[in-house]
Amino acid sequence: MRNRGFGRRELLVAMAMLVSVTGCARHASGARPASTTLPAGADLADRFAELERRYDARLGVYVPATGTTAAIEYRADERFAFCSTFKAPLVAAVLHQNPLTHLDKLITYTSDDIRSISPVAQQHVQTGMTIGQLCDAAIRYSDGTAANLLLADLGGPGGGTAAFTGYLRSLGDTVSRLDAEEPELNRDPPGDERDTTTPHAIALVLQQLVLGNALPPDKRALLTDWMARNTTGAKRIRAGFPADWKVIDKTGTGDYGRANDIAVVWSPTGVPYVVAVMSDRAGGGYDAEPREALLAEAATCVAGVLA
């Protein structure tokens, strides 16, 4: 990653991405048949329960209702650890709080600031990184140090975590909360409400950020582009949808077998849906292995309904 300013080219590319994934959705939204409805929830719930048994896991799923489809819900209002899914609304909070020129601000840091899973930040200790580069690293590579530096930049009287939670409250999310930075936020024991959200809450936040007006078009385009080029989600929601669906996402992984993914997906005709899939395997203890295949199979169930 070169240390250079956030230029017009990057913004134009991001705007092009936003048009490509949403333009056909606007065109198609009025053409969807009124008969497009979801099947009875019991059948899907049984399939999700079977996945829980097979993977020895707890699964949470939420797909918000659209004008012609009912919501898909399974443990949608149970709390799950954020893990790195918080980085998508974190970047949105930074974009919301500042003008686009803020993306060129250089942030310097030392080796003492490097945290686990920081593949990008650890390469730039000598040069520092711009806010724009930190946003890119936090979303596309789930870089923990980048996220902590963005939290510090977000600032506020109670610190970055309080400012982040406050941003969620401004979007109407009264459930989610962030209490710690990376990597501690991934380590809270089962049943602890710190650093948690629900599939329902995070899905509605993502809906506002990508499909709503929580961000102006230019900033929304940047967030959409970074999520579209995410490098960590190939085996999760993306794996569960057919190749002709467009998917943008942000993953999260943590202790106690936690594996999450939040996404916006577009059908081949351009119809958008928000999909949140969260999981943990607390019964396996602190070192339980996250199961990406569980998320992929849950996404396949969702895709089968939406298709």
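Each Cβ is built from the backbone N, Cα and C atoms, and glycine gets one as well.
The active site, acyl-ester intermediate annotation in Swiss-Prot covers Ser84. The Cβ of Ser84 (active site, acyl-ester intermediate) has Ser142, Gly144, Ala147, Glu182, Asn186, Lys250, Thr251, Gly252, Thr253, Asn260 as same-chain neighbours under 8 Å, each 6 or more residues away in sequence.
Using a 10 Å Cβ-Cβ cutoff, Glu182 (mutagenesis position) registers 23 neighbours. Following the DSSP three-state reduction, the secondary structure of Glu182 (mutagenesis position) is coil. Under the heading active site, proton acceptor, Swiss-Prot lists Glu182, citing an author's statement as support.
The substrate binding site annotation in Swiss-Prot covers Ser142, Thr251, Gly252, Thr253. Using a 10 Å Cβ-Cβ cutoff, Thr251 (substrate binding site) registers 28 neighbours.
Around the Cβ of Lys87 (mutagenesis position), the same chain contributes Ala138, Ile139, Ser142, Ala147, Lys250, each under 8 angstroms and 6 or more positions distant in sequence. For the mutagenesis result Lys87 to Ala, the note given in Swiss-Prot is 200000-fold decrease in catalytic efficiency with cefamandole as substrate.
According to Swiss-Prot, the mutagenesis experiment Ile117 to Phe carries the annotation: Significant increase in ampicillin resistance. 2-fold and 3-fold increase in catalytic efficiency with ampicillin and nitrocefin as substrate, respectively, mainly due to an increase in substrate affinity. In the three-state DSSP scheme, Ile117 (mutagenesis position) falls into the coil class. Counted within 10 Å of its Cβ, the other Cβ atoms near Ile117 (mutagenesis position) come to 18, all protein chains included.
For Ser142 (mutagenesis position), the number of other Cβ atoms no farther than 10 Å from its own Cβ, over all displayed protein chains, is 26. One entry in Swiss-Prot concerns the mutagenesis experiment Ser142 to Gly. Its note says: Significant reduction of catalytic activity for both nitrocefin and ampicillin. Leads to in vitro clavulanate resistance and decreased susceptibility to carbapenem inhibitors, but is still susceptible to ampicillin-clavulanate in vivo.
For the mutagenesis experiment Glu182 to Ala, the note given by Swiss-Prot reads: Loss of catalytic activity with cefamandole as substrate.
Every protein chain shown contributes to the tally, and the Cβ of Arg236 (mutagenesis position) ends up with 28 other Cβ atoms within 10 Å. For the mutagenesis result Arg236 to Ala or Ser, the note given in Swiss-Prot is Significant reduction of catalytic activity for both nitrocefin and ampicillin. Leads to in vitro clavulanate resistance and decreased susceptibility to carbapenem inhibitors, but is still susceptible to ampicillin-clavulanate in vivo.
When Cβ atoms from all protein chains are considered, those within 10 Å of Thr253 (mutagenesis position) total 20, not counting its own. Under the heading of mutagenesis, Swiss-Prot lists Thr253 to Ala and annotates it as follows: Significant reduction of catalytic activity for both nitrocefin and ampicillin. Only minor impairment of the inactivation by clavulanate. Larger increase in resistance to carbapenems.
One mutagenesis experiment catalogued in Swiss-Prot, Thr253 to Ser, is accompanied by this note: Only minor impairment of catalytic activity with both nitrocefin and ampicillin. Still inhibited by clavulanate and carbapenems.
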Next item on the list: List the other residues in this chain whose Cβ sits within 8 Å of the Cβ centroid of the substrate site residues Ser142, Thr251, Gly252, Thr253, in sequence order.
Entry: Cys83, Ser84, Thr85, Thr232, Lys250, Gly254, Ala259, Asn260, Asp261
Margin query: Just checking a number: largest C-alpha distance across Ser142, Thr251, Gly252, Thr253 for the substrate site, rounded to a whole Å.
Written below: 10
Check: For Gly252 (substrate binding site), what is the tally of other C-beta atoms lying within 10 angstroms of its C-beta?
Finding: 27
